[in-house]
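Here's the structure, in structure tokens; my notes come after.
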Amino acid sequence: MKNNAKEDYRTFSLTTNYSRQMIYRCVTGLQIGFSLFSFIIVCVALPIMYNHVQNTITYVDREMAYCEVRFLYFYCIKFFSTLQRSNDEAALELQYGKMRMTGNRTARGAYGSGASHGFRPTAYGDEITGAPLETECPGCCIPGPPGPRGSSGTPGKPGLPGNAGKPGMPGTTPNQTCPLNQVREPPPCRPCPKGPPGIKGWPGFPGDVGPPGPPGLKGIDGEDGAPGETGPTGPPGYRGGPGAPGDKGPTPEGDLKEGPPGDEGPPGPIGAPGMPGLPGRNGLTGGQGERGWPGVSGESGEPGYPGPEGPMGGQGPPGEPGVCVCQNVDSILLINPGPQPRIRADDYNSDDGYGGSRGGGDRAGYQGYGRK
């Protein structure tokens, strides 16, 4: 019975897993199909849209070009037709517009010859009056002279002050001497040595307890326990029904004599299964399995608070006195000379900012002291 139950459970689990796999396969296939369908639609729709937009742009460009060509052609025809008329008539049209002019065009108009030029003859001396109208060829009109100069505009606001300029170069006066009381900026001080480190701060507070590590791997299973005691024998099964009667055998001839008893017949078929027996006792508890591997260590705690600021370092050595270098004079004057600090020769020579680039270090820096 137990084996049958296990087999049924395995069959059910296999059937369930198979049905799940089929469902997952169907869902995956549908997703792939929709993705391919969308990709195909995009691949087909984008070229069609691009072709439609390109055709629209081309059509608009052609229409615009046609309109421009037609516009230019129209005004070119008007321009060439204007050139066929006389210069005076074109100038009058440009000045007063296309209108019927009255008056003498030239001196010959007084004798009646002006009628052949499109003017209505009038008395000699009449002036030509009329408001300027739209010319027949606005694209070819000659621009008039520039108008009078307009009035000056409102003065603008003053601009922002510019950036300060760089300091100029010092003057070059021959035989210039440096004044004794001239205030000059002292040379930059040498970098002082670092002070002693401060007192070590208090240790920070301990960090929070890290999260528990993940569970360790499963330990090795212990050995199987000893088999339990055999359960009691179940009750006998139900007795089977009687078999069908066999065919009658042939009647022997002659006198009947009883023969010896025959051999024992084969056992009958197995009867129906009996009632299940009582469950047996549980076996002995197996030994304890081996200890699992240790879990991963937790994260480190937060850093502690910073310690208090250390005390200020000691005062550095005093700086060197200022120097004044005069131009065109081979001497260096000391301003307010005082006690000179004792500096090692190697430290002084290694500094390029004092005497190192002026040829000679300490000896060259104080060579002209007290000499003019």
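Our numbering is plain: 1 for the first residue shown, then up by one each step along the chain.
Cβ atoms here come from the backbone N, Cα and C positions, even for glycine.
R108 to C appears in Swiss-Prot as a published mutagenesis result, with the remark: In dpy10(CN64).
What Swiss-Prot notes for the published mutagenesis of G153 to E is this: In dpy10(SC48). Taking Cβ-Cβ distances under 8 Å and a sequence gap of 6 or more within the same chain, G153 (mutagenesis position) has no neighbours at all.
Annotation note: G168 (mutagenesis position) sits in a coil segment as assigned by DSSP. Looking at Swiss-Prot, the entry for mutagenesis of G168 to E says: In dpy10(CG37).
In the three-state DSSP reading, G237 (mutagenesis position) counts as coil. Quoted from Swiss-Prot, the note on mutagenesis experiment G237 to R is: In dpy10(Q291).
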Fill in the blank from the handout: Rounding to whole Å, the Cα atoms of G168 (mutagenesis position) and G237 (mutagenesis position) are apart by 128
Handout entry: The one of G168, G237 whose CB sees the fewest other CB atoms within 10 Å, among these mutagenesis positions
Key = G168
